[in-house]
Amino acid sequence: MSNSFCVVYKGSDTDINNIQRDFDGKGEALSNGYLFIEQNGHYQKCEMERGTAYLIGSLYNRTFLIGLAGVWEGEAYLANDAELLALLFTRLGANALALAEGDFCFFIDEPNGELTVITESRGFSPVHVVQGKKAWMTNSLKLVTAAEGEGALWFEEEALVCQSLMRADTYTPVKNAQRLKPGAVHVLTHDSEGYSFVESRTLTTPASNQLLALPREPLLALIDRYLNAPLEDLAPRFDTVGIPLSGGLDSSLVTALASRHFKKLNTYSIGTELSNEFEFSQQVADALGTHHQMKILSETEVINGIIESIYYNEIFDGLSAEIQSGLFNVYRQAQGQVSCMLTGYGSDLLFGGILKPGAQYDNPNQLLAEQVYRTRWTGEFATHGASCYGIDIRHPFWSHSLISLCHALHPDYKIFDNEVKNILREYADSLQLLPKDIVWRKKIGIHEGSSVNQAFANVLGSTVDNYQTKSRFTYRVYQAFLRGRLSITDVTPSQLKDLIKKD
């Protein structure tokens, strides 16, 4: 299962055939090009007045969108996802699609050859436009290389890419590519000589930074509503879900909430020979009655998780790849056992988990907002990797409603009295489902409790906090995959050693 796709402007059967040498999938003719969709990819299409609408991927908040469209059209209750977005687009305009959540790309193939493209806003399905021998639109750059060969993509110098900088959410290290701005409408068109270009505008204005000082009880009620909403949408489809469970607040809270919605929970904990959090995860599993599995990862498995995250999610940032390693190892462990997985990922950026208890911050909300924004280009929320393991990955914290609620929330709810994530701990405590020592346990990073960060450093011969070295290695692997010089099916230790030593 994969939602990878590409559109080639003025393409031909030959382009599709070239891709099919490396990737299973099918091609479909468009008004002025071809669409390629990987095998078993989730896609739907429908006819509308402007042309043919395509939805690649899935909607997460379908129930909400049906209720919205149903105000005007009863047919919304019978519509598939593509028809639902087309209906909202027709009735309310492109801006209405800012309300849609999911790992999707929606586009309209118009008879004049233009493509009107709507990108989702949370980094679940990053989309690029590439100017190679031909013009491409894709959420998987590997497909362009498969079609045009090793020289299809041109890369920025390593020194420029591996800097600890804040970047625009359109950033990509591929010089002849443009990452389409998330949460925007784009028109891919061409000039009088046939050269393609992109016109873009955002679907919404930036959120207000005015301090939100909600009273405690209404705030707790909103957190409860917004965290449960995605679980309520999933419950009719899945009896069993999987959860990566560290025993920290976020994964434990998601497990507790899921225990109210699903018949069976499979929980997974990972560690290394250096350290693990099995004591805490087992405590939560016992309290909630989950089917719990624990696994010690070797350094080879840690590196394999990093390599897979680079390949599938096209990550070039060392920290993001390191964090994803644990998740990819859980995907492998859970493959065939569950088809849906829930995580606590993203909570730290909303509720202050990355802040240091007792530290003084002039504007903690600004610091958190910068890190939320950063996820729009890192690839860490991309769903390709989980999909390749047959898993529908969901992050209940990463919703429009909860992100907006927390954006300007009073900092005292996030860091106060030598503690962080205060309001989330209060909420978890109010459920009376988790042991108090879990609710008030000190924060440890997802990659730190299992010492994945140290294992990565050991393989590179570096120090645990040297993320420039980690990013250099990650970017080298990223380039090797996107040039077609490495294959995910037969990456060898000697190839990786060459990339580590290359300086």
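Glycine too: its Cβ is placed from the backbone N, Cα and C atoms.
Keep in mind the model shows the original residues, not the substituted ones.
Keep in mind it's a predicted model, so treat the numbers as computed, not measured.
Taken from Swiss-Prot as is:
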- Glu380: active site, proton acceptor (ACT_SITE)
- 244-251, Ile270, 344-348, Lys421, 444-446: ATP binding site (BINDING)
- Gly346, Gln371, Arg374: substrate binding site (BINDING)
- 228-443: domain 'Asparagine synthetase' (DOMAIN)
- Tyr345 to Phe: Reduces catalytic efficiency (MUTAGEN)
- Tyr345 to Ala: Loss of activity (MUTAGEN)
- Glu380 to Ala: Loss of activity (MUTAGEN)
- Glu380 to Gln: Reduces catalytic efficiency (MUTAGEN)
- Glu380 to Asp: Reduces catalytic efficiency (MUTAGEN)
- Lys443 to Ala or Met: Loss of activity (MUTAGEN)
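Within 10 Å (C-alpha to C-alpha) of Gly346 (substrate binding site) lies none of the recorded positions Pro244, Gly247, Lys443. The average pLDDT the prediction assigns to the domain 'Asparagine synthetase' (228-443) is 96. If you count neighbouring Cβ atoms within 10 Å for each of the binding-site residues Ser347, Gln371, the highest count belongs to Ser347. Look at Lys443 (mutagenesis position): DSSP puts it in coil. Between the C-alpha atoms of Asp250 (ATP binding site) and Tyr345 (mutagenesis position), the distance comes to 7 Å.
DSSP assigns Tyr345 (mutagenesis position) to coil in the three-state reduction, outside any helix or strand. Other residues of the same chain near the substrate site, with their Cβ within 8 Å of the Cβ centroid of Gly346, Gln371, Arg374, are Leu349, Leu368, Glu370, Val372, Tyr373, Thr375. Under the DSSP three-state reduction, Glu380 (mutagenesis position) is assigned to coil, being neither helix nor strand. In this view, the densest Cβ surroundings among the recorded positions Gly344, Lys443 belong to Gly344, judged by other Cβ atoms lying within 10 Å.
Lys443 (mutagenesis position) and Gly344 (ATP binding site) are 13 Å apart (CA-CA, integer value). Closest to Gly247 (ATP binding site) in space, going by CA atoms and restricting to the recorded positions Tyr345, Gln371, Glu380, Lys443, is Lys443. Among the recorded positions Tyr345, Ser347, Glu380, Lys443, the residue whose Cα lies closest in space to that of Arg374 (substrate binding site) is Glu380.
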